[in-house]
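Notes follow once the structure below has been shown.
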Amino acid sequence: MGSVSNQQFAGGCAKAAEKAPEEAPPDAARAADEPQLLHGAGICKWFNVRMGFGFLSMTARAGVALDPPVDVFVHQSKLHMEGFRSLKEGEAVEFTFKKSAKGLESIRVTGPGGVFCIGSERRPKGKNMQKRRSKGDRCYNCGGLDHHAKECKLPPQPKKCHFCQSINHMVASCPLKAQQGPSSQGKPAYFREEEEEIHSPALLPEAQN
């Protein structure tokens with residue numbers, strides 16, 4: 001009995017020894033799951049400064065020229081540069097990238113030889129409210145430049161000339177406006193709407209008294 005058990009134990013050890021080399025080391029299995037980084041070079045095809053992303057036109061991969069070029073996605077967070085990160089259209093770049101379910105995505109983007117990217121001279125534009133106020137619009141209720149009458153926090157103010165802010169006359173008889181002539185007639189429609197709201201009895205209940 002003992003000799004049979006020893007033989008079975010020895011046989012089991014031999015089979016285990018045969019199976020052991022088939023199992024891959026943990027590090028090798030992990031490396032196989034990670035995406036392989038590839039090297040490319042080319043130019044910036046286009047880049048949206050406001051959204052912070054664009055596409056590279058890869059003209060060479062691992063030193064081998066590509067014809068036609070291949071598009072590679074780029075996000076501003078991957079750009080090697082200081083300050084505001086962006087790319088200029090046609091700017092020469094070198095980069096590492098990977099293959100993903102969405103396509104080719106850049107991992108790190110630099111200028112030729114690993115230098116900083118040049119970037120675009122463009123900067124994101126301000127909000128529409130800032131652009132609107134930069135044209136010299138003012139509140140027709142209090143005369144403030146930082147808001148419109150619809151946004152004014154003050155109660156309805158006494159009627160006054162909306163051109164020179166004088167309370168001695170209305171805009172129709174303003175001498176300063178008359179001196180400017182027809183140039184003052186090109187007032188946008190929303191200016192007239194706000195004037196009508198300021199003059200309306202709903203906003204000026206004291207006018208009914």
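One is the number of the first residue shown, and numbering goes on along the chain from there.
Each Cβ is built from the backbone N, Cα and C atoms, and glycine gets one as well.
These figures come from a predicted structure and were not determined experimentally.
Taken from Swiss-Prot, the feature domain 'CSD' applies to 39-112. For the domain 'CSD' (39-112), the model's pLDDT averages out at 94.
Taken residue by residue with DSSP, G42 (mutagenesis position) is part of a strand. The annotation that Swiss-Prot gives for the mutagenesis experiment G42 to S reads: Erroneous subcellular location. No positive effect on terminal myogenic differentiation.
Per Swiss-Prot, mutagenesis M81 to I is noted as: Erroneous subcellular location; when associated with Q-85. No positive effect on terminal myogenic differentiation; when associated with Q-85. Neighbour count (other Cβ atoms within 10 Å of the Cβ, all protein chains): 17 for M81 (mutagenesis position).
Swiss-Prot lists G119 to R among its mutagenesis entries, and the accompanying note reads: Erroneous subcellular location; when associated with S-124. No positive effect on terminal myogenic differentiation; when associated with S-124. Here G119 (mutagenesis position) comes close to L79, M81, G83, F84, R85, S86, L87, K88, E91: these same-chain residues lie at least six apart in sequence, with C-beta atoms under 8 angstroms from its C-beta.
Look at P124 (mutagenesis position): DSSP puts it in coil. Here the residue is the original one, but Swiss-Prot notes a mutagenesis experiment at this spot, P124 to S: Erroneous subcellular location; when associated with R-119. No positive effect on terminal myogenic differentiation; when associated with R-119.
One mutagenesis experiment named in Swiss-Prot is C142 to S, and its note says No effect on subcellular location; when associated with 44-C--F-47. Normal terminal myogenic differentiation; when associated with 44-C--F-47. Other C-beta atoms found within 10 angstroms of the C-beta of C142 (mutagenesis position) number 15, with every protein chain shown included.
Within its own chain, P124 (mutagenesis position) has V49, R50 as residues 6 or more apart in sequence whose C-beta sits under 8 angstroms from its own. C142 (mutagenesis position) sits 57 Å from G42 (mutagenesis position), taking the Cα positions as reference.
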